[in-house]
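Peer 1: This structure is in structure tokens; I'll ask about it shortly.
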Amino acid sequence: MPVDFTGYWKMLVNENFEEYLRALDVNVALRKIANLLKPDKEIVQDGDHMIIRTLSTFRNYIMDFQVGKEFEEDLTGIDDRKCMTTVSWDGDKLQCVQKGEKEGRGWTQWIEGDELHLEMRVEGVVCKQVFKKVQ
């Protein structure tokens with residue numbers, strides 16, 4: 001049985017986020033606003049079905065998917081692109097590949113203790129985020 005990501009997570013670390021957004025061609029005003037936010041993550045997992053809600057005072061983003069099945073992801077509100085996304089298990093980690101206009105786009109997510117780690121990648125730029133489980 002894979003690890004269970006279910007829970008409510010508060011952001012502790014947001015390293016290199018503005019550079020990540022720049023690599024996605026997000027305009028400077030939105031980058032500055034987004035860099036000030038400390039979004040929470042609410043994750044509901046039922047086997048290989050996952051709903052990941054990224055919640056902030058500025059904008060919310062919901063990702064609803066089945067692990068191992070490719071789907072079209074609408075990134076309106078992030079960088080206004082669509083991509084074909086596949087999330088797969090790699091041991092106890094979730095690996096995401098987002099195929100679209102930007103090369104090398106995706107993320108890896110895993111748990112260490114009571115912390116959720118998220119590494120987002122695009123065109124060689126890496127953003128590292130850490131969240132603490134609060135419930």
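Placed from the backbone N, Cα and C atoms, the Cβ positions cover glycine too.
Found this in Swiss-Prot, in case it helps:
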type: BINDING; residues: K41, M63, Q109; note: all-trans-retinol binding site
type: MUTAGEN; residues: R22 to A; note: No effect on retinol binding. Abolishes interaction with STA6 and the ability to enhance STA6-mediated vitamin A uptake
type: MUTAGEN; residues: L30 to A; note: Decreases cellular retinol uptake and impairs retinol storage
type: MUTAGEN; residues: R31 to A; note: No effect on retinol binding. Abolishes interaction with STA6 and the ability to enhance STA6-mediated vitamin A uptake
type: MUTAGEN; residues: K32 to A; note: No effect on retinol binding. Abolishes interaction with STA6 and the ability to enhance STA6-mediated vitamin A uptake
type: MUTAGEN; residues: K41 to L; note: Strongly decreased affinity for retinol. Further decrease in affinity for retinol; when associated with L-109
type: MUTAGEN; residues: R59 to E; note: Decreases cellular retinol uptake and impairs retinol storage
type: MUTAGEN; residues: Q109 to L; note: Strongly decreased affinity for retinol. Further decrease in for retinol; when associated with L-41
Peer 1: Measure from the CA atom of K41 (mutagenesis position) to the CA atom of R59 (mutagenesis position) and give the result in Å, rounded to a whole number.
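Peer 2: Approximately 12 Å lies between the Cα of R59 (mutagenesis position) and that of K41 (mutagenesis position).
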Peer 1: Once the chains shown are all counted, how many other Cβ atoms turn up within 10 Å of the Cβ of M63 (all-trans-retinol binding site)?
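Peer 2: Neighbour count, Cβ to Cβ under the 10 Å cut-off: 17.
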Peer 1: Taking just the CA atoms, what is the gap between R22 (mutagenesis position) and K41 (mutagenesis position) in Å?
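Peer 2: Cα-Cα distance, R22 (mutagenesis position) to K41 (mutagenesis position): 22 Å.
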Peer 1: So among K41, M63, Q109, all listed as recorded positions, which is physically nearest to K32 (mutagenesis position)? Use the C-alpha atoms.
Peer 2: K41
Peer 1: Given a 10 Å Cβ-Cβ cut-off, pick out the one of the mutagenesis positions R31, R59 that has the most other Cβ atoms nearby.
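Peer 2: That would be R31, with the highest Cβ count within 10 Å.
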Peer 1: If the all-trans-retinol binders are K41, M63, Q109 per the record, what's the largest distance between their Cα atoms, in Å?
Peer 2: 14
